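Asks: One structure follows; several queries about it will come next.
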Amino acid sequence: MAYFNDIAPIKYEGTKTKNMFAFRHYNPEEVVAGKTMEEQLHFALAFWHTITMDGSDPFGGATMERPWDLEGGSELDRAHRRVDAFFEIAEKLGVKYYCFHDIDIAPTGNSLKEFYANLDEITDHLLEKQKATGIKLLWNTANMFSNPRYMNGVSTSNRAEVFAYGAAQVKKGLELSKKLGGENYVFWGGREGYESLLNTDRGLEMDHMAKFFHLAIDYAKSINHLPIFLIEPKPKEPMTHQYDFDAATALAFLQKYDLDKYFKLNLETNHAWLVGHTFEHELNTARTFNALGSIDANQGNYLLGWDTDEFPTLVIDITLAMHQILLNGGLGKGGINFDAKVRRTSFKAEDLILAHIAGMDTYARALKGAAAIIEDKFLSDIVDERYTSYKNTEVGQSIENGTATFESLAAFALEHGDDIELDSNHLEYIKSVLNDYLV
């Protein structure tokens with residue numbers, strides 16, 4: 001059954017259009033920085049926020065009008081309808097990738113065995129849809145935070161039985177990734193951390209988390225399907241202190257446990273804000289360590305201190321993010337997954353399409369602005385000029401080429417230390433000109 005017959009496929013109509021159901025900036029065929037927008041922006045739809053989110057919150061019940069959930073039948077019947085609705089939305093938008101948690105797509109049933117069977121049935125349906133539409137699986141993951149058994153985490157749980165149950169979920173998830181041709185597999189450790197250090201052996205828990213990841217790698221190799229593994233950092237919520245706190249913390253963990261050759265990072269805007277970082281900072285950190293894998297596209301609310309997962313509309317923030325992504329040479333096999341939910345007051349089914357249009361237009365604007373910054377060498381020239389003392393002075397060259405010693409540097413300071421001339425950063429000017437690049 002079709003749920004959006006009254007909405008035509010979304011097309012690019014430019015900024016003069018008055019059509020709500022049209023792209024004003026995202027033109028998939030437009031060439032930017034040597035590639036089409038569609039090639040530069042591997043957009044993906046998130047099954048959970050798009051299809052299963054009902055608008056309920058701690059203060060009120062469901063608000064969303066979701067016709068695919070109102071037709072009766074079994075939970076499996078509803079799951080099949082959700083797949084149909086999801087792919088219809090993706091086709092309307094021209095989005096080529098999607099992502100899901102295991103419990104998003106299939107009912108968990110009354111046992112793990114029943115859950116496996118439900119997943120098999122629904123992924124048969126997903127595979128049919130993929131073949132019919134050409135839409136691909138960007139990544140999947142296991143929800144290991146909602147069920148009460150995971151209240152203390154999975155690999156970091158104090159109960160070995162919970163560790164085993166989580167392994168069973170990931171084992172199945174990797175099998176489904178192979179079945180559906182997934183290019184990445186995500187771990188988000190929402191409850192992998194500690195509530196209080198008073199009763200926590202942090203070192204032991206992190207050792208166990210590393211063992212869990214190595215077991216996942218071993219199993220992926222055994223089934224001849226080794227996707228790019230992605231860790232998604234977040235500092236808190238739901239756990240008080242999560243072990244994958246931010247990009248730098250996650251990278252330190254991966255390096256310590258010899259996981260860095262298998263893992264990259266899946267970075268989210270709102271998670272960066274929760275740490276107190278900009279999204280640009282997190283992307284730059286990952287890029288510096290050659291670990292930028294994929295991103296979750298959303299934004300928070302500057303006035304709120306939690307993960308609001310709003311659709312991205314802040315052009316300057318996303319332009320700076322796209323600048324880092326372009327400097328990285330793109331996202332490779334990663335993509336731009338809209339881990340974003342419509343506000344509970346945007347309750348019409350059509351709002352799902354309108355919200356994704358807004359997000360896709362924002363990233364298209366950001367792409368054009370970031371490409372212009374790079375083409376004009378606006379920021380790169382400023383950065384190069386700022387560090388010229390390491391190229392144009394004898395002492396700077398000695399530091400760069402490794403011939404400097406503390407003795408030679410001290411001798412230089414004794415002779416010239418009172419003559420140092422500092423440079424102004426002119427940061428206000430830079431920020432002012434940056435605004436000229438916002439599309």
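Positions of Cβ are set from backbone N, Cα and C atoms, glycine also.
According to Swiss-Prot, the record shows the following:
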- His101: active site (ACT_SITE)
- Asp104: active site (ACT_SITE)
- Arg202 to Met: In strain: NRRL B-4449 and IO-1 (VARIANT)
- Asp218 to Tyr: In strain: 210 (VARIANT)
- Glu232, Glu268, Asp296, Asp339: Mg(2+) 1 binding site (BINDING)
- Ala247 to Ser: In strain: NRRL B-4449 and IO-1 (VARIANT)
- Glu268, His271, Asp307, Asp309: Mg(2+) 2 binding site (BINDING)
- Val275 to Ala: In strain: NRRL B-4449 and IO-1 (VARIANT)
- Glu407 to Lys: In strain: IO-1 (VARIANT)
- His416 to Tyr: In strain: NRRL B-4449 (VARIANT)
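Let's see these features in context: how buried, what's close, how far.
Replies: Taking the Cβ of His101 (active site) as reference, residues of its chain lying under 8 Å away and at least six apart in sequence are, in sequence order, Phe47, Trp48, Asn140, Thr141, Ala142, Asn143.
Sequence-distant neighbours of Asp104 (active site) (same chain, six or more apart, CB under 8 Å from its CB) are Phe47, Trp48, Ile51, Thr52, Asn143, listed in sequence order. Reduced to three states, the DSSP call for Asp104 (active site) is helix.
Under 8 Å, Cβ to Cβ, and six or more positions away along its own chain, Arg202 (variant position) finds Tyr194.
Asp218 (variant position) falls within a helical segment according to DSSP.
For Glu232 (Mg(2+) 1 binding site), the count of additional Cβ atoms within 10 Å of its Cβ stands at 23 [all protein chains shown].
Secondary structure at Ala247 (variant position), as computed by DSSP, is helix.
Under the three-state DSSP scheme, Asp309 (Mg(2+) 2 binding site) falls in the coil class. Asp309 (Mg(2+) 2 binding site) counts 22 other C-beta atoms within 10 Å of its own C-beta, drawing on all protein chains shown.
The secondary structure of Val275 (variant position), as reduced to three states from DSSP, is helical. Close to Val275 (variant position) in the fold, though at least 6 residues off in sequence, lie Pro233, Pro235, Phe245, Asp246, Glu282, each with a CB less than 8 Å from its CB.
Under the DSSP three-state reduction, Glu407 (variant position) is assigned to helix.
Taking Cβ-Cβ distances under 8 Å and a sequence separation of 6 or more, the neighbours of His416 (variant position) in its chain are Val395.
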Asks: CB neighbours of Glu268 (Mg(2+) 1 binding site) within 10 A?
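Replies: Glu268 (Mg(2+) 1 binding site) is surrounded by 27 other Cβ atoms within 10 Å.
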Asks: I'm trying to understand the geometry here, so how far is the Cα atom of Glu268 (Mg(2+) 1 binding site) from the Cα atom of Asp307 (Mg(2+) 2 binding site), in Å to the nearest whole number?
Replies: 10
Asks: Whole-number Å distance between the CA of Glu407 (variant position) and the CA of Glu232 (Mg(2+) 1 binding site)?
Replies: 45
Asks: Give the residue from the recorded positions Asp218, Asp296, Asp307, Asp339, Glu407 that has the most other Cβ atoms within 10 Å of its Cβ, counting over every protein chain displayed.
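Replies: That would be Asp339, with the most Cβ atoms nearby.
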Asks: Using DSSP and three states only, what is Glu268 (Mg(2+) 1 binding site)?
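Replies: The residue in question, Glu268 (Mg(2+) 1 binding site), is strand (DSSP, three-state).
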Asks: In Å, rounded, how far does the Cα of Asp309 (Mg(2+) 2 binding site) sit from the Cα of Asp339 (Mg(2+) 1 binding site)?
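Replies: Cα to Cα, Asp309 (Mg(2+) 2 binding site) and Asp339 (Mg(2+) 1 binding site) are separated by 7 Å.
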